[in-house]
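**Q** What Swiss-Prot records for this protein is below:
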VARIANT   S204 to A  In manganese-resistant mutant 2
VARIANT   L208 to P  In manganese-resistant mutant 1
VARIANT   M383 to I  In VCX1-D1
Amino acid sequence: MDATTPLLTVANSHPARNPKHTAWRAAVYDLQYILKASPLNFLLVFVPLGLIWGHFQLSHTLTFLFNFLAIIPLAAILANATEELADKAGNTIGGLLNATFGNAVELIVSIIALKKGQVRIVQASMLGSLLSNLLLVLGLCFIFGGYNRVQQTFNQTAAQTMSSLLAIACASLLIPAAFRATLPHGKEDHFIDGKILELSRGTSIVILIVYVLFLYFQLGSHHALFEQQEEETDEVMSTISRNPHHSLSVKSSLVILLGTTVIISFCADFLVGTIDNVVESTGLSKTFIGLIVIPIVGNAAEHVTSVLVAMKDKMDLALGVAIGSSLQVALFVTPFMVLVGWMIDVPMTLNFSTFETATLFIAVFLSNYLILDGESNWLEGVMSLAMYILIAMAFFYYPDEKTLDSIGNSL
């Protein structure tokens, strides 16, 4: 043996690591990262409770409550996994992933509700998502972002462009409702309902085409207009995350994405399945549950993110989340659900009531007015929040369809 030859080689001095142990360690680390990624994850304790109560058909009210609370953190985990996957997929594919899975919870809940024949819940939840984003989220952003500042400024042109597109989208959604409101009620209601169904399906196809063109505008032809907002998103989200230096692998993101989607589907099934019992036991109308309660499930994570971003004085990003979510609902989720109803032979229409139409018009008008000057303060947030509370109170006392039909028959 040569004198310079080491007694132990480097390979022998460090035993090879077991790949299985390394994989398990990485999986545990990813799980810890996901569990700490959102301040809402403490609600995960309700996931097993909701599944157990739903599987064994225990108290309907508790089943609804537990699954309602369970879906909130699951939606946050789903959004986190989608964002991680989008970051590694590039701008175009990543944007499409965010556009598709950004409203996954609303889609899952709505599809299950449609399959169970809960058309009224689906219609109300679509409208409720728009109202909560335009009034509740916007108001909270203005309040928490401006409580210690004289005023906050944001890109007036970008905000107005998004708001104008939202106004057009909401106007197109209201055309079938206006069509129905101008026609007399009587023996020909069945014939008129058929025409409204056909109009809703045609309108939905047009809106979805506009949505595809909007995605091309945002991700393709005018991508430069949104680059600054994307950079701000990465910067702010890295500061919000409790471990900004860690990121999920593509495999981990896919596993979490698929696993969370499956769990949300079970929770949503139990949630929707108990709505009728909750209506009977609490006296709440289906419209109120769909309009006020259900939208919180899918939007709570985005609401928290918007407020945290606004508190860091990133109002362009906060408005982008609030108005962008509204655009997703108006241009994609709502017309898509009409087509899903068409495929499964459920008459899902865009026929909102006159009162619902009025509230949506008020929400769009007020949100456009508040961002008109490119400045905001906490008092404007109070105005927006107060309007949302007034609308919620009105729908709390607004009778459901059965009550209205019985009143109409008695007259």
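Glycine too: its Cβ is placed from the backbone N, Cα and C atoms.
At each noted site, the model still has the original residue.
What's the neighbourhood like for these features in this structure?
**A** Mapped onto three states, the DSSP output places S204 (variant position) in helix. Long-range Cβ neighbours of S204 (variant position) (same chain, at least 6 residues apart, Cβ-Cβ under 8 Å): T334, P335, F336, V338, L339, L350.
For L208 (variant position), the count of additional Cβ atoms within 10 Å of its Cβ stands at 17 [all protein chains shown].
DSSP assigns M383 (variant position) to a helical segment in the three-state reduction.
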**Q** At a 10 Å cut-off from the C-beta of M383 (variant position), count the other C-beta atoms across all protein chains.
**A** 16
**Q** What is the separation, in Å, between the Cα atoms of L208 (variant position) and M383 (variant position)?
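**A** Between the Cα atoms of L208 (variant position) and M383 (variant position), the distance comes to 33 Å.
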